[in-house]
Amino acid sequence: MDGSGTGSRSGVESILPNYKLGRTLGIGSFGRVKIAEHALTGHKVAIKILNRRKIKNMEMEEKVRREIKILRLFMHPHIIRLYEVIETPTDIYLVMEYVNSGELFDYIVEKGRLQEDEARNFFQQIISGVEYCHRNMVVHRDLKPENLLLDSKCNVKIADFGLSNIMRDGHFLKTSCGSPNYAAPEVISGKLYAGPEVDVWSCGVILYALLCGTLPFDDENIPNLFKKIKGGIYTLPSHLSPGARDLIPRMLVVDPMKRVTIPEIRQHPWFQAHLPRYLAVPPPDTVQQAKKIDEEILQEVINMGFDRNHLIESLRNRTQNDGTVTYYLILDNRFRASSGYLGAEFQETMEGTPRMHPAESVASPVSHRLPGLMEYQGVGLRSQYPVERKWALGLQSRAHPREIMTEVLKALQDLNVCWKKIGHYNMKCRWVPNSSADGMLSNSMHDNNYFGDESSIIENEAAVKSPNVVKFEIQLYKTRDDKYLLDLQRVQGPQFLFLDLCAAFLAQLRVL
C-alpha cells in the first residue's frame, strides 16, 4: 500500500468495491496508476486514476476521451486492454490490463540491437496489432518503443492511443502529431495523409531500431532531423540480413503512395519466417469477437452468481458491468497463460469463418501490389499476394490535374455551387437547391485564378441559412498507377440531396 491518507483510501475503495488497491505504480501529469486485484478472480489489473480538474487545466479532455473510446472498442492480444471505466465528478478510473515488464524502449536500451528472430517476433506482434487498429478504422499516429509495453512473457502491448484518429472514408488527416524521430515525412511536412501509411513508416523506424539498436533518423538539431526524414536519408548497417535489407527500405519510402502496405508486409518472406499460428491470419473484428462466447468461462462466471441470460446479452452488446468484466479478465488471463498466447481464439476464428484475404485490410488510399515484392530472392508466393482491387474510392481519370480541376470548377458553376479553396486539389463546397447563379456566387472560371491564392466565392447570406444547404468537400489525389481519384464527401445536409448533386456533378464532367 502507498502512503495516501486513510480518508482518501476509503473513498477510492468505496468507488472501486470490486478491487483491492495496492501500491502506486507511477504518477503522471494528471493522475496516477495503481496496481489492484480483482476481488472475484484474483487477477491483477492496473487502475489509472485521472483527475478531471488537471485534465481540463491541461486541455487534455479530448485526448483522454479519444483513448477511452478506442480502447473500449479493442480486443486484441497485442493491444493493451481496457476492462472498465468508472467516472465520478472529480476523477475517471480506467481499469486496464496489468503489464509488468516495462517499455520496449528500455528493453532495446538494455540489450542493444536484438537477434533477428527476437526482433522479428516483436515486429510480427506489432504489425498484427497495428493491422487490427486499421481494420477498425483507427490510426495510432504515435507508434514508438516508448508506447509499446511488454508483459511478463515479453509479448508486446500497444498503448497510448491519445493521439489516434478514427478514420473516415474519403477524409484526410492534416494534424502533425507524434514523435519527430518516428514521424513520417508527410506528417512533419503538414501535408494531407489518409492515415495507415504513417503507421507503416513508424513501424519501419521501430524495426530498424530493433535490428540496429539505433534510430535511422536522429539529430539533435530539429531542422536537420526533419531534413533527413523528408529526404529519406539513412544508412543500412552491413550486418542486416538480405530479407531485412529488403523490407526496411520498402517501409521507409518518402512517397506515401509508394510505401509498402500492411498486407504487403504480411506477405513479405522475412515477415513470414517463424510466424506464430495465431498471427498467421488477420484477427477477427470486434463484431465477430462479441458474437463468440467461451462456454466454459461463461459457466465459471455464472457459478459466481451472475444470471446467464443477462450475461450473454451483455457480452454480445459489449455492455460494461461486473459480469462482463469478470468474464474478460478470466478469458484474457487463461489464454495469456497458455503456450499459444490467444492462439486458440485466433485459430477458432480462422477455422470457423471464411478467411479474409489480406487485400481486404484497410490500406491507404488504394492498395496495389508493389512490383518486385514477389520476385524477392526468387520466392514465389503465387496466390498469397494481395489481389489488385476492382474498385476504388471516388472518380478516376488519367487527365492532367489542372484539366480535372478546371472541369470540376465548370461543373460547380453550372450547378450553382459555392466553393472555397483549401489547397491546390482540395476545396470546401456549399450548395442550395433551386438557387440562381447570380444569387449564390460569382466565380471566375479561369484556371489560373483557381491555382492562385484567392478563393473565388461571393455568397448570399439568405442562401447560406437555407435548411436544405448541402456542404461537402472535394479532394483530388494521385494513385500508384498514375491515375487521379476525385473524391466527394458530404459534411452536412440532407443525404438524398447530396446524392442528387453527385449524380448531376458526374454528368457535367467531361474528363472522368
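Even glycines carry a Cβ here, placed using N, Cα and C.
Substituted residues are absent from this model; it holds the original ones throughout.
According to DSSP, Val33 (ATP binding site) is assigned to a strand segment. Summarising the annotation, Swiss-Prot assigns ATP binding site to Leu25, Gly26, Ile27, Gly28, Ser29, Phe30, Gly31, Arg32, Val33, Lys48.
Under the heading domain 'Protein kinase', Swiss-Prot lists 19-271.
Taking the domain 'UBA' (292-332) as a whole, pLDDT averages 92 in the prediction. Sequence annotations record features per position, and here Swiss-Prot assigns domain 'UBA' to 292-332 based on sequence analysis.
Per Swiss-Prot, the feature domain 'KA1' maps to 463-511; the stated evidence is sequence analysis.
Under its mutagenesis entries, Swiss-Prot includes Lys34 to Arg with the note: Abolishes sumoylation. When associated with R-63 and R-390. Around Lys34 (mutagenesis position), a 10 Å sphere centred on its CB holds 23 further CB atoms from the protein chains shown.
Quoted from Swiss-Prot for the published mutagenesis Lys48 to Met: Abolishes kinase activity. Enhances sensitivity to submergence. Taking all protein chains in view, 23 other C-beta atoms sit within 10 angstroms of the C-beta of Lys48 (mutagenesis position).
Lys63 to Arg appears in Swiss-Prot as a published mutagenesis result, with the remark: Abolishes sumoylation. When associated with R-34 and R-390.
In Swiss-Prot, a mutagenesis experiment is listed as Cys133 to Ser, annotated with the note Reduced kinase activity and retained redox sensitivity. DSSP classifies Cys133 (mutagenesis position) as helix under the three-state reduction.
For the mutagenesis of Thr175 to Asp, Swiss-Prot gives this note: Enhances tolerance to submergence. The structure shown keeps the original residue.
Experimental mutagenesis at this site is recorded by Swiss-Prot as Thr175 to Ala, annotated: Abolishes phosphorylation by GRIK1 or GRIK2 leading to inactivation of the protein. Enhances sensitivity to submergence.
Record note (Swiss-Prot) on the mutagenesis of Cys177 to Ser: Retained kinase activity and abolished redox sensitivity.
Among the mutagenesis experiments that Swiss-Prot reports, Lys390 to Arg is described with the note: Abolishes sumoylation. When associated with R-34 and R-63.
Within the set Leu25, Gly26, Ile27, Gly28, Ser29, Phe30, Gly31, Arg32, Val33, Lys48 that the record links to ATP, no two Cα atoms are more than 14 Å apart, and one pair reaches that distance. Every protein chain considered, the tally of other Cβ atoms within 10 Å of the Cβ of Ser29 (ATP binding site) stands at 11. Note: the Cα of Gly31 (ATP binding site) and the Cα of Lys48 (mutagenesis position) are spaced 7 Å from each other.
In terms of C-alpha distance, the listed binding-site residues Leu25, Ile27, Ser29, Val33 place Ser29 closest to Lys63 (mutagenesis position).
Applying DSSP to the domain 'KA1' (463-511) sorts its residues as follows: 16 helix, 18 strand, 15 coil.
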